[in-house]
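In Swiss-Prot this protein carries:
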DOMAIN    6-111  domain 'SSB'
MUTAGEN   Gly5 to Asp  Increased frequency of precise excision of transposon Tn10 derivatives (mutant SSB-200)
MUTAGEN   Leu11 to Phe  Increased frequency of precise excision of transposon Tn10 derivatives (mutant SSB-202)
MUTAGEN   Pro25 to Ser  Increased frequency of precise excision of transposon Tn10 derivatives (mutant SSB-202)
MUTAGEN   His56 to Tyr  In SSB-1; destabilizes the tetramer
MUTAGEN   His56 to Leu  Reduces DNA-binding affinity
MUTAGEN   Phe61 to Ala  Reduces DNA-binding affinity
MUTAGEN   Val103 to Met  Increased frequency of precise excision of transposon Tn10 derivatives (mutant SSB-201)
MUTAGEN   Pro177 to Ser  In SSB-113; strongly reduced exonuclease I (sbcB) stimulation. SSB still self interacts, reduced interaction with PriC
Amino acid sequence: MASRGVNKVILVGNLGQDPEVRYMPNGGAVANITLATSESWRDKATGEMKEQTEWHRVVLFGKLAEVASEYLRKGSQVYIEGQLRTRKWTDQSGQDRYTTEVVVNVGGTMQMLGGRQGGGAPAGGNIGGGQPQGGWGQPQQPQGGNQFSGGAQSRPQQSAPAAPSNEPPMDFDDDIPF
């Protein structure tokens, strides 16, 4: 089976400004946000703490764009899953320009994190094709967070019933000999 590659971006960061929303001729919403992610480390030579911030352009489409425009504000913390896209455009002087963005389409996810800052969505709102939570390799969803996925219809979360175990419960009250 031939591999086509993987193009997936996961970001957790804070908005640098309020979302910019516009509408396409077909009525679909498009929201542009800038997301800051920061990394901290201690400089081995000086012992001083250093920090580097990266700014990411993120484009949300459809219902996700509408949700972002209504609930996200400058400083909001958000979890994003999308794809990298580079697009070409021509500036006013006729020069070709390129920009790389994280595009969040139907298969992507936007989840608001943190508390309700100045009135956010009610806790537990879930729109679209959210995936079951938990398991290895999947992001842990904070309690009370609001997850919005790009699916067109709302699906209830389904959890698998716990498999019965034949093992006795673990007893942690034993004395440890060391």
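Just so it is clear, glycine is given a Cβ too, placed from its N, Cα and C backbone atoms.
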Which residues does Val103 (mutagenesis position) neighbour through Cβ under 8 Å, counting only same-chain ones at least six apart?
Val58, Val59, Phe61, Gly82, Gln83, Leu84, Arg85
Which mutagenesis positions are spatial neighbours of Leu11 (mutagenesis position) here, meaning Cα within 10 Å, out of Gly5, Pro25, His56?
His56
May I ask for the distance between Pro25 (mutagenesis position) and Gly5 (mutagenesis position), taken between their Cα atoms and rounded to an integer number of Å?
33
DSSP-derived structure type at Gly5 (mutagenesis position), helix or strand or else coil:
coil
Take the Cβ of Gly5 (mutagenesis position) and count every other Cβ within 10 Å, whichever protein chain it belongs to.
4
Using Cβ-Cβ distances, find the residues under 8 Å from His56 (mutagenesis position) that belong to the same chain and are at least 6 apart in sequence, listing them in sequence order.
Leu11, Gly13, Thr34, Leu35, Ala36, Thr37, Val102
Could you check the mutagenesis positions Leu11, Pro25, Phe61 and say which one's CB has the fewest neighbouring CB atoms inside 10 Å?
Pro25
DSSP three-state call for Pro25 (mutagenesis position): helix, strand or coil?
coil
